[in-house]
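Report on the following structure.
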Amino acid sequence: MTVTTPFVNGTSYCTVTAYSVQSYKAAIDFYTKFLSLENRSSPDENSTLLSNDSISLKILLRPDEKINKNVEAHLKELNSITKTQDWRSHATQSLVFNTSDILAVKDTLNAMNAPLQGYPTELFPMQLYTLDPLGNVVGVTSTKNAVSTKPTPPPAPEASAESGLSSKVHSYTDLAYRMKTTDTYPSLPKPLNRPQKAIAVMTSGGDAPGMNSNVRAIVRSAIFKGCRAFVVMEGYEGLVRGGPEYIKEFHWEDVRGWSAEGGTNIGTARCMEFKKREGRLLGAQHLIEAGVDALIVCGGDGSLTGADLFRSEWPSLIEELLKTNRISNEQYERMKHLNICGTVGSIDNDMSTTDATIGAYSALDRICKAIDYVEATANSHSRAFVVEVMGRNCGWLALLAGIATSADYIFIPEKPATSSEWQDQMCDIVSKHRSRGKRTTIVVVAEGAIAADLTPISPSDVHKVLVDRLGLDTRITTLGHVQRGGTAVAYDRILATLQGLEAVNAVLESTPDTPSPLIAVNENKIVRKPLMESVKLTKAVAEAIQAKDFKRAMSLRDTEFIEHLNNFMAINSADHNEPKLPKDKRLKIAIVNVGAPAGGINSAVYSMATYCMSQGHRPYAIYNGWSGLARHESVRSLNWKDMLGWQSRGGSEIGTNRVTPEEADLGMIAYYFQKYEFDGLIIVGGFEAFESLHQLERARESYPAFRIPMVLIPATLSNNVPGTEYSLGSDTALNALMEYCDVVKQSASSTRGRAFVVDCQGGNSGYLATYASLAVGAQVSYVPEEGISLEQLSEDIEYLAQSFEKAEGRGRFGKLILKSTNASKALSATKLAEVITAEADGRFDAKPAYPGHVQQGGLPSPIDRTRATRMAIKAVGFIKDNQAAIAEARAAEENFNADDKTISDTAAVVGVKGSHVVYNSIRQLYDYETEVSMRMPKVIHWQATRLIADHLVGRKRVD
């Protein structure tokens, strides 16, 4: 690292203090490596002087056990918030240095395995921060002045033969890094001076939406990394048959447009022959003949088990092939090892160790839409419908469909009852719902549903009970293979793409001793798991069910599955049974919608209200936002019958607008809070809701009525609320935009040489445009975080022209350019299309397309519905748990301290970080982690996705 100016403030000497011998030695080692300092002090047990030509740093040892414990606790706290909060807001001391090469700093910190935060982004930082062993925040900046705001991307390294094959370093294995690429389409890195690896991909077992996205990502990332890409047609059947007809080399353009197609374009088939050794022997021979030395399998547990067996037998298979003269000595030496990797393509979501499988959310989407449609006809005739869904031994589809459609009853294999119990339970719930005026009855049956004695429960059994015992006009709907059909939803396309990239990384990094990896998603991060261990855990569920050990079967499911089941039972009972809480623990809780409509808002209101009823709380709705309350006292207690159907409706049933409390009338709002004696408040909405919570929390000193627990559930398609990686409505909006883009792309494909510039909403957030770009394979995307430079625009026009030339004579010809509305104030989508058309000089033309408020979506997606339910119930729990913390403060008016952390923490944002639900104080978020003028969080968590999207379409980025 080159330190050109010692400290940002110009000083050249600094002293830091260690309070234990261990931290003292660690600090000497840290600063020696980090700042390339030399130890220039004479031997001394209590101090060390480190320096170079620009800096002198003295480290003192002052042993103090008490202070050292505090330092260790502070350091532990800072490490725990590395990915979620800005260290600078928690720092007691900090040092900041200047550097001429911030990339070298980043590489040094990565080599040291030191924690790291970068601003404005970790990809292209102007400032980098780490933690020293003494609890200090140590920063480095490349800017020349303190108010510089334009990030300077680090220089890209030249590709060389020494580039490491590790996803932990920047190389061909990391598509989320900016590197020098060629000027021609597709823009790829210069080839390395090493033998080309040949990577094949195959899909096996049952097809699943998203498999094509997985294949596309594997083929293109393999090519991007200098490898040859092959596909094995018709699954294991293609391996056994072999030859160029079944093992084909694919090139960049061969997978163009595949993301928008359902099923698997390379085919899949069940192959009994591969289960025999002779079949696997043929498969090995055919792979060797094609020169393939790495295989990625996308399929379920059976397909992945076969792949791992194939790899374990590989040494003996090739020995036998050599002995029988079916391969040459040269082939034997070159193909001694086969690297295998698995990605899970299954609509059942039954694979242990991963939170989601490719295709599961698409199948759930089909089921929910089908039930939404069925409910309309059920309501017309006051009928009951028994809906059978897939899932084998996993009840995930049935459970989440039950939550998303507010079904009356569900049958899942993990929680069976005796034959008489399930009949009594179902009839009790259905009759209670009917007696309260519900005209429809929906019962969801998983195909693996069983009674406690392992007797299968069929839709016919359920139909018979509903007819015979309740006299309901009942119909059976078996969705069957409709659940597998159609194009993948946005989540599955993105998941399949990111897992495809990591699968290529995994096979490139594998050694003969590395266990076969499975690419999984845990806490929203793509990770590798041992393949066979995952398969064994998956099969253990079925074994536990067969052994009637249902407690173990449930324990093998992830904690979120159990939470969903408890949530379903709570919201389904509503106020039909005796409340769980005693009268003195029951609360009055209000809910209000603030900001623009977003998918899932109604689901949150419905779930909050029904959960409150089941506990004994009284739910209130504030209609038409803060202005409705201040002007018209629009407050109403919610009752169950009035909310029927809300779980699956779009928009906002209780009304919403962008008015904040200060704009409406804080005094009147406080008056009505006091009049109705609210014990808690839930706000659902976007950045205006975030502002509202901030204003109410700040007003607590003046208005005692606001001294109650208050919580915000983020809901906005922009996904720009600080404190969460996910806002309700963003998935619905992403799917609406994706479907619009698919249709527009089809139109562009029909007209040769046509590109569409699609205007995306999102305010100053590029989330929607970024993820839609990845999901639909857009050639270019422009977002507010980067803007539109003339140099990049010129490069993009030339790149588009070349891509049209390459695609000549092929199908799926259309091109898409996504532009966030605020990416440029000067260039609207219309103006941008005109500029592109003029500069293209007749080689192609561009037209604008405005999806507008269509992006808010119609029916909310199942992801938004189920997450709304989860977050609403968490919000009610937060209010209940924080009553005691603020109760005393409410009573002691004179001694009220709004700055007390215990008090300020009772106003929070409930958010999703990874797969965890977290609570962040509104004061902490607003003061330290928000760019208020930009209506954005300071840390952009989706930044790396942009480079992945660009690399997968061969776009060249201009630094």
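Each residue, glycine too, has its Cβ placed from N, Cα and C.
Asp301 to Thr appears in Swiss-Prot as a mutagenesis experiment; the accompanying note says: Reduces maximal activity of the holoenzyme by 30%. Non-local contacts of Asp301 (mutagenesis position) by the CB criterion (under 8 A, 6+ apart in sequence, same chain) comprise Ser346, Asp350, Met351, Val535, Thr538, Lys539.
The Mg(2+) binding site annotation in Swiss-Prot covers Asp301.
In three-state terms derived from DSSP, Arg484 (beta-D-fructose 6-phosphate 2 binding site) belongs to neither a helical nor a strand segment and is classed as coil. Spatially close to Arg484 (beta-D-fructose 6-phosphate 2 binding site) yet at least six residues away along the chain are Gly206, Asp207, Ala208, Pro209, Gly263, Ile347, Gly359, Ala363, Met390, judged by Cβ distances under 8 angstroms. Taken from Swiss-Prot, the feature beta-D-fructose 6-phosphate 2 binding site covers Ser346, Ile347, Asp348, Met390, Gly391, Arg392, Glu447, His481, Val482, Gln483, Arg484.
In the three-state DSSP scheme, Asp348 (mutagenesis position) falls into the coil class. Asp348 to Ser appears in Swiss-Prot as a mutagenesis experiment; the accompanying note says: Reduces maximal activity of the holoenzyme by 50%. Completely abolishes catalytic activity; when associated with 'T-309' or 'S-356' in subunit alpha.
Per Swiss-Prot, the feature beta-D-fructose 6-phosphate 1 binding site maps to Arg383, Arg475; the stated evidence is experimental evidence. Its Cβ taken as reference, Arg475 (beta-D-fructose 6-phosphate 1 binding site) is surrounded by 17 other Cβ atoms within 10 Å in the chains shown. In three-state terms derived from DSSP, Arg475 (beta-D-fructose 6-phosphate 1 binding site) belongs to an extended strand segment.
Mutagenesis annotation in Swiss-Prot: Arg439 to Val, described as Reduces maximal activity of the holoenzyme by less than 25%; the structure shown retains the original residue. When Cβ atoms from all protein chains are considered, those within 10 Å of Arg439 (mutagenesis position) total 14, not counting its own.
One mutagenesis experiment catalogued in Swiss-Prot, His481 to Ser, is accompanied by this note: Increases the KM for fructose 6-phosphate 50 fold.
Experimental mutagenesis at this site is recorded by Swiss-Prot as Ser718 to Asp, annotated: Abolishes sensitivity of the holoenzyme to fructose 2,6-bisphosphate activation; when associated with 'D-724' in subunit alpha. Ser718 (mutagenesis position) has a Cβ environment of 26 other Cβ atoms inside 10 Å. For the recorded site, Ser718 (mutagenesis position), the DSSP three-state label reads coil.
Here the residue is the original one, while Swiss-Prot reports the published mutagenesis Pro722 to Leu with the comment Drastically reduces sensitivity of the holoenzyme to ATP inhibition. Of all Cβ atoms in the shown protein chains, 25 besides its own fall within 10 Å of the Cβ of Pro722 (mutagenesis position).
Residues or ranges marked as beta-D-fructose 2,6-bisphosphate 1 binding site in Swiss-Prot: Arg754, Lys847. The DSSP secondary structure for Lys847 (beta-D-fructose 2,6-bisphosphate 1 binding site) is strand. Sequence-distant neighbours of Lys847 (beta-D-fructose 2,6-bisphosphate 1 binding site): residues of the same chain at least 6 apart with a C-beta under 8 Å from its C-beta are Arg754, Ala755, Phe756, Val757, Ala833.
DSSP classifies His853 (mutagenesis position) as helix under the three-state reduction. Record note (Swiss-Prot) on the mutagenesis of His853 to Ser: Reduces sensitivity of the holoenzyme to fructose 2,6-bisphosphate activation; when associated with 'S-859' in subunit alpha.
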Maximum Cα-Cα separation in Å among residues Ser346, Ile347, Asp348, Met390, Gly391, Arg392, Glu447, His481, Val482, Gln483, Arg484, which the record lists as binding beta-D-fructose 6-phosphate 2: 16
Packing count at Arg383 (beta-D-fructose 6-phosphate 1 binding site) (other Cβ atoms within 10 Å of its Cβ): 19
CB within-chain contacts under 8 A for Val482 (beta-D-fructose 6-phosphate 2 binding site), separation at least 6: Arg366, Ala370
Candidates Asp348, Glu447, His481, Ser718, Pro722 (recorded positions) - the one closest to Arg383 (beta-D-fructose 6-phosphate 1 binding site) by CA: Glu447
Fewest-neighbour residue among recorded positions, criterion Cβ within 10 Å, set His481, Arg754: His481
Conformational class of Glu447 (beta-D-fructose 6-phosphate 2 binding site) under the three-state DSSP mapping: coil
Per DSSP, three-state class assigned to Arg383 (beta-D-fructose 6-phosphate 1 binding site): coil
Closest of Asp348, Gly391, Arg439, Arg475, His481 to Pro722 (mutagenesis position), Cα positions, recorded positions only: Asp348
Of Asp348, Glu447 (the recorded positions), the residue whose Cβ has the fewest other Cβ atoms within 10 Å: Glu447
Chain-internal residues near Gly391 (beta-D-fructose 6-phosphate 2 binding site), provided their CB is under 8 angstroms and they sit 6+ positions away: Asp348, Asp350, Leu397, Ala398, Pro413, Ala446, Glu447, Gly448
Fewest Cβ neighbours within 10 Å, where candidates are the recorded positions Ser346, His853: His853
